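To start, the structure under review is shown below, and the notes come after it.
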Amino acid sequence: MSTQAAGNQTSSGATDSEDSYDSWYIDEPQGGQELQPEGLVPSCQPNVPPSLYHTCLAVLSILVLFLLAMLVRRRQLWPRCGHGRPGLPSPVDFLTGDRPRTVPAAVFMVLFSSLCLLLPTEDPLPFLSLASPPGRDGEAETSRGPWKILALLYYPALYYPLAACATVRHGAAHLLGSLLSWAHLGVQVWQRAECPESPKIYKYYSLLASLPLLLGLGFLSLWYPVQLVRSFGHGAATGSKGLQSSYSEEYLRTLLCQKKLKSSSHTCKRGFASQAWMYFRHSVYIPQRGFRLPLKLVLSVTLTGTAIYQVALLLLVGVVPTIQKVRAGITTDVSYLLAGFGIVLSEDRQEVVELVKHHLWALEVCYISALVLSCLLTFLMLVHSLVTHRTNLRALHRGGALDIGPLTQSPRPSRQAIFCWMSFTAYQTAFTCLGLLVQQILFFLGTLTLAFLVFMPMLHGRNLLLLHYLKSSWPFWLTLALAVTLQNAAAHWAFLDTHHGRPGLTNRRALYAATFLLFPVNVLVGTMVAAWRVLLSALYNAVHLGRMDLSLLPLRAATLDPGYHTYCNFLRMEASQSHPAATAFCALLLRTQRPKPRATPQDGLRLGEEEEGIQLLQTKDLVAKGAGPRARQGRARWGLAYTLLHNPALQAFRKTALPGARPNGAQP
């Protein structure tokens with residue numbers, strides 16, 4: 001009996017111990033479920049897998065590209081054996097000045113935003129099933145490297161037909177562009193609406209980063225239907241209308257009909273407001289009549305703005321939410337953590353918590369302030385660089401040369417110039433991203449130093465490290481300040497004298513003695529000046545890192561700056577291959593070959609006027625109106641002929657003498 005009772009007691013004790021043992025893990029999930037940490041966004045499982053979306057879009061893009069190829073006839077690659085066969089359409093006419101620029105800008109913005117969305121995604125190519133799921137040890141992550149490299153080629157090919165629909169200039173192409181843009185926009189909107197949150201980086205990062213992508217696709221989904229309606233309404237009249245109002249003719253009209261500046265404008269005194277306005281006009285790009293930025297520069301501006309948004313968004317959502325979570329989770333245990341490092345902020349633990357939260361808030365303010373300052377400076381540098389682009393292009397159009405040292409000044413295209421022209425827009429985007437990141441680091445360190453070494457100690461009256469350092473080293477700084485002040489005062493009052501209105505040296509013995517005696521002190525001053533020089537150089541280079549029109553190296557070493565070297569070759573390529581004067585001349589030649597219409601509107605051009613170039617001199621100038629038609633013809637002839645013959649930038653368009661040529665262009 002006693003043994004059974006003891007056994008029952010033992011079994012009951014074991015049961016109690018097991019119950020108490022299980023109670024230790026009462027917070028563990030039951031049934032093998034995993035407990036999600038607080039604040040972690042679960043992965044979204046869409047109803048339709050993204051692989052199906054991308055497969056359909058890829059097939060649709062290939063079909064659209066095939067249909068566009070049927071509309072384009074191949075004439076350049078094999079003119080003898082392949083004439084009239086379908087050819088691959090061009091996505092963007094980069095060297096054509098009269099094509100719409102909004103479509104390439106929107107497509108490039110969509111492409112760059114899609115590449116930025118590759119950062120948080122797990123599947124770079126969603127329509128391909130990866131070999132192995134991601135593991136905890138990161139082995140599967142390394143296997144995704146080749147797929148990410150392949151994604152850099154997949155997305156340009158995916159959006160290739162979307163851009164090519166605008167270059168074909170056909171109603172069917174506009175219809176295909178409308179369908180393709182609607183498909184892309186519908187897929188993106190459906191995905192963002194079904195899964196607005198993502199567990200990577202920040203829960204709304206994918207949604208915020210896709211805003212430029214949605215904006216570009218939304219514009220394309222409206223632009224293509226509008227062009228389709230216009231093609232049905234106007235027909236082929238739109239092409240001739242665009243040809244008559246071409247940029248090249250406007251450029252020549254502005255160039256050959258410049259009004260003389262009034263002499264009073266140079267002698268009148270400008271006030272402060274007018275001087276400020278002139279400085280604003282020279283610092284900020286304002287569109288001017290008769291000049292249009294090349295398409296490559298327009299794309300660079302669009303991608304720079306998109307890069308500023310994407311990098312700023314990544315820097316913001318990658319750091320600020322983490323700081324806010326840390327500040328919200330501060331408890332009294334932080335006092336023990338700081339005491340372990342020998343830091344005692346206060347005897348009251350609650351006061352320590354408030355101080356730590358206040359310092360974390362100051363850290364967040366410094367970070368956001370540095371980010372705002374970096375974005376503003378990058379944007380201002382972008383706007384100011386457009387003025388430099390316009391000045392350099394106008395100089396090259398007039399036949400000038402850029403002073404960049406030993407680089408060749410030949411206007412003809414070369415292998416290096418073509419490579420630089422191809423990579424200019426991509427380089428500009430990369431320089432902007434890296435420049436914004438470097439500025440953020442430098443400005444954050446600067447604001448952090450000012451906040452925690454100057455403002456916060458003075459506000460709380462404790463941890464005055466900077467003031468203690470200045471208190472202990474004031475003789476050193478006072479000596480340097482007195483040395484600089486006394487040398488400047490002596491140079492002005494003792495060693496400089498004016499004779500007959502001309503300054504000259506005096507008291508040379510005292511000057512030599514002071515120079516010898518103050519040499520050790522000047523070494524210390526030079527050390528401080530060298531540190532200040534390094535700081536200024538770092539700030540200047542960080543601010544101007546995103547600008548390719550400026551060299552970060554001296555003029556003699558400008559060829560070693562790859563960004564500036566690429567920019568100069570890009571300008572030469574643009575000036576030699578898309579010169580407005582040569583384009584206008586070719587347009588006039590093509591126009592004279594057309595049959596003369598029966599009825600010419602008032603704004604139209606007669607055949608004789610086209611041959612003589614009189615339409616380039618249609619101006620409201622009274623002097624030009626008072627002159628006879630022969631005088632206008634002479635000015636047009638000499639102006640255009642002199643530009644075509646004596647402008648070095650147009651040498652690339654010249655051909656050798658034709659054998660057996662006859663006057664007036666007749667061929668035997």
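Glycine residues also receive a Cβ, built from the backbone N, Cα and C atoms like all the rest.
Substituted residues are absent from this model; it holds the original ones throughout.
What Swiss-Prot says about this protein:
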- Leu256 to His: Not expressed at the cell surface; when associated with H-336 (MUTAGEN)
- Leu297 to Arg: Not expressed at the cell surface (MUTAGEN)
- Gln310 to His: Expressed at the cell surface but reduced RBP binding and vitamin A uptake activity; when associated with P-315 (MUTAGEN)
- Leu315 to Pro: Expressed at the cell surface but reduced RBP binding and vitamin A uptake activity; when associated with H-310 (MUTAGEN)
- Tyr336 to His: Not expressed at the cell surface; when associated with H-256 (MUTAGEN)
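Annotated features taken from Swiss-Prot, shown on the structure.
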residue: Leu297; record: mutagenesis position; DSSP class: helix
residue: Gln310; record: mutagenesis position; DSSP class: helix
residue: Leu315; record: mutagenesis position; DSSP class: helix
residue: Tyr336; record: mutagenesis position; DSSP class: helix
### Query
Including all protein chains displayed, how many Cβ atoms other than that of Leu315 (mutagenesis position) lie within 10 Å of its Cβ?
21
### Query
Hey, of the mutagenesis positions listed (Leu297, Gln310, Tyr336), which one tops the CB count within 10 A?
Gln310
### Task
Taking only the Cα atoms, work out how far Leu297 (mutagenesis position) lies from Gln310 (mutagenesis position), in Å, as a whole number.
20
## Note on the structure
Rounded Cα distance, in Å, between Gln310 (mutagenesis position) and Tyr336 (mutagenesis position) is 40
### Message
Between the Cα atoms of Tyr336 (mutagenesis position) and Leu315 (mutagenesis position), what distance do you get, rounded to the nearest Å?
### Response
32
